[in-house]
Every structure is written in C-alpha cells, then in structure tokens.
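For reference, Swiss-Prot has these:
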MUTAGEN   Ser15 to Ala  Inhibition on transcriptional activation on CD13 proximal promoter in endothelial cells
MUTAGEN   Ser70 to Ala  No effect on transcriptional activation on CD13 proximal promoter. Increases liver specific transactivation on the IL-4 promoter
DOMAIN    285-348  domain 'bZIP'
MUTAGEN   Leu334 to Pro  Abolishes interaction with USF2
Amino acid sequence: MASELAMNNSDLPTSPLAMEYVNDFDLMKFEVKKEPVETDRIISQCGRLIAGGSLSSTPMSTPCSSVPPSPSFSAPSPGSGSEQKAHLEDYYWMTGYPQQLNPEALGFSPEDAVEALISNSHQLQGGFDGYARGAQQLAAAAGAGAGASLGGSGEEMGPAAAVVSAVIAAAAAQSGAAPHYHHHHHHAAGHHHHPTAGAPGAAGGASASASGAGGAGGGGPASAGGGGGGGGGGGTAGAGGALHPHHAAGGLHFDDRFSDEQLVTMSVRELNRQLRGVSKEEVIRLKQKRRTLKNRGYAQSCRFKRVQQRHVLESEKNQLLQQVDHLKQEISRLVRERDAYKEKYEKLVSNGFRENGSSSDNPSSPEFFM
C-alpha cells in the first residue's frame, strides 16, 4: 500500500487507489463541508504529513499545496487499508478551494469524471499563478519544513488541484453557462485572487483568465473545451457584474429624466410610451410621484380659486356697501326736500285763508280747488 501511495503523477490514471477513490466519490451528491479552517491547524497537519514521509508524492499528500484537509484527516499507518479508505472518504479537500465550486454544476456521470481525470493526468504548469502564489505564502507561513512538502517549486500545482480542475472543466463543459454558478464563481474568484479590486468587471476578467489558463494547460480535448467554457462564463459574469451598476445608475438617472412639470402635463399614453423597457418598480414609483404631484397641484389650484373668489366677493361687498351708503344719502336728501315742500305748502295755505276771508265762491281760493 505504501508503494502504491508513493507513485508518481504519471501513474495517477492507472492507480487502483485513485480509481477506487473516484468510484467511491458520488458526484451526484456532492457536498462541501462548511468548517472554518485555521492556519495553525493546517501547519500542524502539514508538519505531521512531512514527518510521516510516505505521503510526500501522492495525490492525497498535498493539502498545503492544494487545499487544506478535513480536521479528521491524519497520516495513515502502513498496513491498514480500511482506515486509509475511511480517511480518503472523509477527506474534504474542496473546502478551501479558491474558486468555491458550486455543487449544482456537477450534473455529470462518474464515467465523464473518469474521462476528465484521464485526460488531465499530466501536471498543469503555470495555469494557476494566483493559486501558486497563495501556496507559496502558506508555505512561507508554515516554515522551511512545510516548504519542503511543496516539492521545492511554488509554481508546480499539486495532483489534487489537477483533479479539481478536471472536475470543474467537465462540469463547465456539460452544464453550460449557468448564470447563478458563474456569478457565484465570479465573486469567489474576485475575493480570493483580487481582494483589493473594486470593479466587478476586473474580478470577472481575472476569473475568466484563470479558467481559460487551466483549460489550455491540460492539453486534452475535454480539458480545453471545459476551460474555454469556464473562461467564457467568467467573462459573462464579469460583464453582468459591470452591468448591474449601469442599470442602477440608469435608474437613478431615470428619476431626473422627467421634471415635475413634465410628469404633470404629460398624458398617460405618452408616459407609458416613454416608460417602455423600464422595471415595474420604477414605473409604479414614477406613476405614484405623478399622482402625488397632480393631487398637490389640484389642492393648490383649489386653494388659489378659493382665495381668488374670496377677493372677488369682498370687492363686490364693498361696492354694495358703497351703493347702500349712496342710497341712504339720496333718501335723506329726498326726505329733506319733502319736508321743505310740505312746510312751504302749509305756509301758502295759511296765507290764502287770511287774504280771502270767508268768501267760499272765489275760484282763486284754495278751498275752491280742493
């Protein structure tokens, strides 16, 4: 068993242990173990693996150069095949993989995975530069002993990482450009490879270049096609991430597209024609704003009309009051004239009785006419 574990990378496809591991690995029920991985635990496990000495060149002996192992993993003792198999089944080396593989994308059969592994039997050189730099930083933190477990070359990628890249290539080739998966992959790659990048498009481009490099380094047809598909998906995710702020900025700028006066004076048909292609929430918000403005304008118009009508009524009231005063003055003048004429008449009547005496047959006397 120790001789089988000490095989080189060229014997990986024909190894019974590797084939048994691939057959036992249920790709249809892929799960990622969600456990926090501490640096000191990784360093101690790397040191323990180096002290064993028998796993320095096997696919499962590169947790530091490829991916941190499960906390339940330990160096197997030679001669215990069942314990080694149990450790291999419990070895979740996908928890720290930089691209955060989505289990929904692994919708292929085990035969396709075996073909992908066979086509990617050779080591990938220079495909994942950012991944190699991360391995070098981890090896520098672990010390000289952990650096020796990396094989003396930080740019050389471990066989476990080659297996992971083959699985990702086959998944991308069969599942196509899944929007949710590539979007998630884009964010994860941007987080691991470019922690200081602020633009989503830059992170998407980096993930696309990393996927494309992985596919080109494999040399196999499945690897090249899968890598190209992954790269295209990463670029699409980057473009989508770049378009999201554009849509948001367009929505913010769309609010200033119509002024308040235009919203109020514009007809409903014209407004609907202008709002074609706009999101439903934006249309509802603009129509609510238009309704609010129209109600506000209607209230202001009613208030203005009431004030104007009050002014008109007050002016008419003043005119009527002036006319009443004028009529009162006219009445008082007529009353004075009437009193004067009455008094004058009484005087004439009294003077006529004195002049004529008691002669009643005089036609000029007032009694004759009365």
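Note that the numbers count up from 1, one per residue, in the order the chain is shown.
Using the three backbone atoms N, Cα and C, a Cβ is placed for every residue, glycine included.
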Within the domain 'bZIP' (285-348), residues counted as helix, strand or coil by DSSP: 64 helix, 0 strand, 0 coil
Number of Cβ atoms other than its own within 10 Å, given for Leu334 (mutagenesis position): 10
PLDDT averaged over every residue in the domain 'bZIP' (285-348): 93
